[in-house]
Amino acid sequence: MEMEDNWWVTKLKALESKPQRLDALTAMNSAIAKEAALPRQIIERLLTTDQLYDCANPAADSHVPKDQAVDVTLELLCHCLDQLAMDTADEQLSSLLRRGLTHSNPALRAQVLASLFKKLLRQLTVGQVLTLPNNELIFLILDELKQPDTQSTSLAINILSIVLPQRISNADVQAKLVQLLKQNEIVRCRAYELAVVLAKKSATLLSDVTFILDAALSELDNDDVLLQASVMELLVPLAEQNHGLSYMERRRVLDIISYRVQRVEEHPLDALLVPSIMKFFGKISVYQPLKIIGGYPHMLACLFMQLQSEDESILPTAMDTLANLATTPQGKILLNMHFSGAMEKSFKKYGSHTKKLSAHIKKRLLNSLDVIYDFKTPPATEIINIGKNWYECFAGGAHANIIMDLINTPFPDLQMAALSFLKTICKYNWGIVALKNTGGAVEFLLSRQKDLHRDIKYMKWQIMEILSASAEFSPTETIRFTAYVNEGPYHVQADLDVATEPQGNA
């Protein structure tokens, strides 16, 4: 054991000499890769040796060729972390991870955070997250949120969402969180994201981070439109739980934000925020359709006005917003109840949009329709009838001519979006009838064109699979459909050369 320990000490000492560095790192990396589990004291020695971390420093000048030693060092430290019995209840853990978590190389910090997160996930899986002995580890991870060059914001927030609830009421932890709110807007937004993740967990945790959420709300008075849009995006998940929605109601968040739309004429700069506000209300309506559709009619009026526009800068967000409003059964019922005429008018406009707008906007339109019509559990009759009415407004009747026109375009992405929507409406009986009523549609689906993209062939095959199980077709047609399905999506028909005698002159 002593000889083995001396070998590692010698190799670590060699790191001080630049000419010997790469050979020493390579030797240690090879040695640790061969061992399933090195003795704990060797792993600890490696993780606490300054010279090893110095080898992981990236070049200050990006034009300088990459030092191979950096990659070998990262690999070696990754092996160390894998072999470390990482006990989050151990007082020593923060000192073992400190150099990695405070290193200037974001890739190294990401490795340490990933290893720690993996360990915490195991604890979560068995239902026993160990109690941290002090604040040190939390402080180190909170500092990652302040790093200007980070690859690991999400990792750090995921870790903190697991361990921070243990010590969120601690005065020193609260002071550390307050420090984040004094940083630049990027760091502040990371703090807001963390607060929302914690607040979603319980009403108690929401209470503990209310001061951060309140700071986020204060940003809505900022002159920076991009910052306001980012904050609105971060706040959306609060509405997923009733306690989060209650907080938003107490702070009148929805009222304040919707008022910005009403006062656009007085404050023209607020017009820049309207797409973000629409997105905000649309996403919240996925969780709280009654609150949004029933409570903010002027927001819906603004949305319907945008959908009648042909301005391609605002249409994508508007179409996504309508999809969010109409994605749930309750959303469909409420829209049909309160805005029946506006919905029919919007779907008719969608039909005309498919003839006028650019290909990528048409694709976005079809994707939004896919979201509205798709379902996981069979819908009630009322939902089926609402969807049928909206579709016929879009298509101009009980047929699929518009969709087939979009399939017959030279844009593969648009073809795929159109086929995907066709497949979705074929989940409804009225959709199958619409397809059946469309001249050439079934023949196109049954054709075996060789030049089609594989994804398109597969989508056609999926649609035929649905049609083969439908009672809308004759037994003869069903046999043809079933044969097509059994042949598979990529079946190639053999070319038959029929020999014929040349016709002689009479």
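Glycine is no exception: its Cβ is also placed from the backbone N, Cα and C atoms.
Over in Swiss-Prot, the protein carries these features:
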type	residues	note
MUTAGEN	GLU44 to Ala	Abolishes interaction with PI31
MUTAGEN	ARG45 to Ala	Does not affect interaction with PI31
MUTAGEN	LEU46 to Ala	Does not affect interaction with PI31
MUTAGEN	PRO165 to Ala	Does not affect interaction with PI31
MUTAGEN	ARG263 to Ala	Abolishes interaction with PI31
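The shortest Cα-Cα distance from PRO165 (mutagenesis position) to any of the mutagenesis positions (GLU44, ARG45, LEU46, ARG263) is found for GLU44. Each of the mutagenesis positions ARG45, ARG263 was scored by the number of other CB atoms within 10 Å of its CB, and the largest score is that of ARG45. Looking only at the mutagenesis positions GLU44, LEU46, PRO165, the densest Cβ neighbourhood within 10 Å occurs at LEU46. ARG45 (mutagenesis position) sits 64 Å from ARG263 (mutagenesis position), taking the C-alpha atoms as the reference points.
The two recorded residues, GLU44 (mutagenesis position) and ARG263 (mutagenesis position), have Cα atoms 62 Å apart. Note: the CA-CA distance between ARG263 (mutagenesis position) and LEU46 (mutagenesis position) rounds to 62 Å.
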